[in-house]
Amino acid sequence: MANNHQYPGIQPFQHPNASSIDLPRGFAPPMNFQFLPTIQAPQSEQVARLSSQNFQCVGRGGTVLSIGYPPQSYAPQLLQSMHHSHERPSQLNQVQVQHVPLGPPTLISQPNVSIASGTSLHQPYVQTPDIGMPGFGGPRALFSYPSATSYEGSRVPPQVTGPSIHSQAQQRASIIHTSAESSIMNPTFEQPKAAFLKPLPSQKALTDWVEHTSADGRKYFFNKRTKKSTWEKPVELMTLFERADARTDWKEHSSPDGRKYYYNKITKQSTWTMPEEMKIVREQAEIASVQGPHAEGIIDASEVLTRSDTASTAAPTGLPSQTSTSEGVEKLTLTSDLKQPASVPGSSSPVENVDRVQMSADETSQLCDTSETDGLSVPVTETSAATLVEKDEISVGNSGDSDDMSTKNANQGSGSGPKESQKPMVESEKVESQTEEKQIHQESFSFNNKLEAVDVFKSLLKSAKVGSDWTWEQAMREIINDKRYGALRTLGERKQAFNEFLLQTKRAAEEERLARQKKLYEDFKRMLEECVELTPSTRWSKTVTMFEDDERFKALEREKDRRNIFEDHVSELKEKGRVKALEDRKRNIIEYKRFLESCNFIKPNSQWRKVQDRLEVDERCSRLEKIDQLEIFQEYLRDLEREEEEKKKIQKEELKKVERKHRDEFHGLLDEHIATGELTAKTIWRDYLMKVKDLPVYSAIASNSSGATPKDLFEDAVEDLKKRDHELKSQIKDVLKLRKVNLSAGSTFDEFKVSISEDIGFPLIPDVRLKLVFDDLLERAKEKEEKEARKQTRQTEKLVDMLRSFKDITASSSWEELKHLVEGSEKCSTIGDESFRKRCFEDYVSLLKEQSNRIKQNKKVPEDVREEHDKGRDKYGREKDRVRERDSDDHHKKGAAGKYNHDMNEPHGKERRRSGRDSHNRHRERHTSVKENDTDHFKESHKAGGGHKKSRHQRGWVSEAEVEGKEKRRRKEEAREHTKEEELEDGECGRY
């Protein structure tokens, strides 16, 4: 419990008549008050005595404490001062007390002031008028104290408003003796150095800053008092960790995804992990918040309180009525226009700046009202400023006395009560507070950071040989006189370093114990390993008899530890034996495999029963079991089979490479022949085979056992040529249409090349291929001309047949005379144009003239000639039948040969049908021409006998039948020709 901080809040009040009591270390330091009243005290009236009612004062958070205080009397001087104050009530009523928050709560108490139990002053009762007394007995002006828990913030003194009342020094009444009593009634408050103070914002400063958000979402802060704004968060609004981080170069930020990272504003570096420097300051801040508001960041309050208590106990015993303030009352600072005097030179206290509360002749002191109903009059000290400063400095100087002096003063001021009745904690706190007075260092320390100071303090603990089981009080007695004790300025830091040192010491001791125990284990294990007689089957009882005299066996005291190490050693021996057996077996297997590899008589198809006798002769075979030998032998045979398969696979791959090379060479030969024109799309395999069968390239590919044959490659090349020729033919057709070049039966190859030379590059196309395309196009042009000629012949015959139906047309008729007759006929007007119809008309008239002349000549021919003519006609009929049969045979022959000369654009069947139709059409044309000649001959023969009636009758009848038959044949031929025209139009592909 001595190592823990006491709660720095309100402590229970103890009666001053008890023995001397030291304040706990966590108590706030007392405050030095100097009261200089500015109002002339009245002399006629007496001051009212103190009420027996309990003294009440506002503590932390506004809680009113009821403290039992015995009735006492004031000094006679107080009566005179109060008399003057009653004489001038008008002036006193004008005095207004303005109470301002005084910062953090501070205890204004002096419980360690010793008051004799029998001491008392006469204090007659005087009725005090309600005139607004500015002291404790005046109007109930209750001081309000903020609930902040630190000393930071601005200290605002109470302001006195109203007219200033000037008086002379002789009008002031002193109510406290100016000797030792002055130090009793003026407790010292030692202000820490400015370097050690870390001011926290006051409640008023916190309300001055207002947080706002800009249009872009950024936060800024505005001060209502100074009318200034800033992007940076003010120190007054920072949290505990933010204030701690402000002492470092690192700053915490958050990424868009919420992760926290840390940025160093000096080195411009960022990291995802918290730097060690930030961790240290945050831990210190957290420890300070746990230990109390005065544990970190300011000088340790317990140290200041201890010094103040020491100074108070060192002073002689004063009047009991002059101990006025209680625990829990906050620090009250009263300032004046006078300058604060400097501290006494040569003072050994580390706290240099001491607050001295002074009041000038123009100011009045303000104290808290200790009751809500009845106020208690507390005397006000009146003395000169020089005397007060001197006494205050003496009090501060006395705080550095030795332990003996402090103890002596405490004993003198203690009241009745045995020493044994004091509690242990109070006694320990007293010892600690007394030993704390020795922290007056003659030398100052300077460290780069706090870690160095902690290391120095830990080195002090180490040099003092502080044990891991020591308490803080034990360590204090050993290290308090060392100058390194002041390396850490606050008691919280020293205790934290002390606890860390104890933890490190315990850890080091534990590590040392483990190392010593480990060495004993290793020695015992080494003893077992050195013994050759130990085997995996050795028993523990036998082991004990073997090593019972060995020092290493005795050093290990616990029987359980010995047996555990022995069992572990036996397990290791078993494991080593098993591993050794496995290694031996593995080595024997490897040697046996090498032996099998050296035997040339073992083949992939060898049998174990045939080679077993030959293998067992070798010693390497006898090292293994029979089953192991058989398994290894079978595995070796499988390896041989795999090797043989791999060899075959490699040979097969090499053969495939050779055959692929032969095919590539034959491909090159085909490409070469295509380039020279020896191989075209119409080349036949039998013809090509006769050319290449004697070449070595063909012989090489013919020897291939797999892959494509030479014929397959040839057919692929021909098929590719057909596709390329078809593309070339389409391209040339487009060029001819673009150039408007028409091929005719009389066109030559040179003319054809010239017409397409500008659009097609001939160096890339052999003339052989180009000649094939030209021949196909020329044949197509001839077929087209023949078709046009046949079409015109049919139209001529059709028109002539129509002209024969007109009776008005004779051999002497002319076109101009009968033009209206021909043009007026619908059938005639649809056939050709006018010039064509005129030409046909003139041809028909010429035919009539020839017939007329032939008839005239036939009249002169004798009868026997006509009979010969009839015989010739029969002979002509038989000849006609023979021609028909011959045409039919030619048709079949051409149909059989058509499959080799079919068009590349049409299927073979369609090409054969076309060739059949062509031969049929040619046969029909020959037949028609023969028939027409026969008809003409028949007509001429009848015309020759036109003089007889029978001949004339017969001629007229034949003429009508011939006309009807011709008309029917004409219609059939027109339908047939129309179908043929549709098949052979220019837009169709036609023959290749």
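The backbone N, Cα and C atoms fix where each Cβ goes, glycine too.
No noted substitution is present; original residues retained.
One entry in Swiss-Prot concerns the mutagenesis experiment Trp209 to Ala. Its note says: Loss of CTD binding. Counting every protein chain shown, 21 other Cβ atoms lie within 10 Å of the Cβ of Trp209 (mutagenesis position). In the three-state DSSP scheme, Trp209 (mutagenesis position) falls into the strand class.
Sequence-distant neighbours of Asp216 (mutagenesis position) (same chain, 6+ residues apart, CB-CB distance under 8 A): none. In the three-state DSSP assignment, the secondary structure recorded for Asp216 (mutagenesis position) is coil. Among the sequence features in Swiss-Prot, the mutagenesis site Asp216 to Ala is noted as follows: No effect on CTD binding.
While the structure shown retains the original residue, Swiss-Prot records the mutagenesis experiment Trp231 to Ala with this note: Decreased binding to CTD. Trp231 (mutagenesis position) is surrounded by 9 other CB atoms, counting those within 10 A of its CB over all protein chains shown.
A coil conformation is recorded for Met238 (mutagenesis position) in the three-state DSSP classification, outside any helix or strand. Quoted from Swiss-Prot, the note attached to the mutagenesis of Met238 to Ala states: Moderate decrease of CTD binding.
Residues 235, 238, 284-285 of the same chain lie 6 or more positions beyond the ends of the domain 'WW 2' (244-277) yet place their CB under 8 Å from a CB of it. Sequence annotations record features per position, and here Swiss-Prot assigns domain 'WW 2' to 244-277 based on sequence analysis.
Secondary structure at Trp250 (mutagenesis position), taken from DSSP and collapsed to helix, strand or coil, is strand. Sequence-distant contacts (6 or more apart, same chain, Cβ under 8 Å) of Trp250 (mutagenesis position) comprise Tyr262, Tyr263, Asn264, Lys265, Pro275, Glu277, Met278. Trp250 to Ala appears in Swiss-Prot as a mutagenesis experiment; the accompanying note says: Decreased binding to CTD.
What Swiss-Prot says about the mutagenesis result for Trp272 to Ala is this: Strong decrease of CTD binding. In sequence order, Arg259, Lys260, Tyr261, Tyr262 constitute the residues six or more apart from Trp272 (mutagenesis position) in its chain with CB-CB distances below 8 Å.
The domain 'FF 1' annotation in Swiss-Prot covers 450-504, and the record cites sequence analysis as its basis. The helix, strand and coil residue counts that DSSP assigns across the domain 'FF 1' (450-504) are 41 helix, 0 strand, 14 coil.
In the domain 'FF 2' (517-572), helix, strand and coil residues by DSSP number 41 helix, 0 strand, 15 coil. Look at Swiss-Prot and you will find 517-572 tagged as domain 'FF 2'.
Taking H, G and I as helix, E and B as strand and the rest as coil, DSSP gives the domain 'FF 6' (782-847) the counts 51 helix, 0 strand, 15 coil. What Swiss-Prot lists as domain 'FF 6' is 782-847.
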Inter-residue Cα distance where the pair is Trp231 (mutagenesis position) and Met238 (mutagenesis position), in Å:
13
Please report the distance from the Cα of Trp231 (mutagenesis position) to the Cα of Trp209 (mutagenesis position), rounded to the nearest angstrom.
12
Going by DSSP assignments with H, G and I as helix and E and B as strand, what are the residue counts for the domain 'WW 2' (244-277)?
5 helix, 13 strand, 16 coil
Express the predicted model's confidence over the domain 'WW 2' (244-277) as a mean pLDDT, rounded to an integer.
86
Local Cβ density at Met238 (mutagenesis position) - other Cβ atoms counted within 10 Å:
15
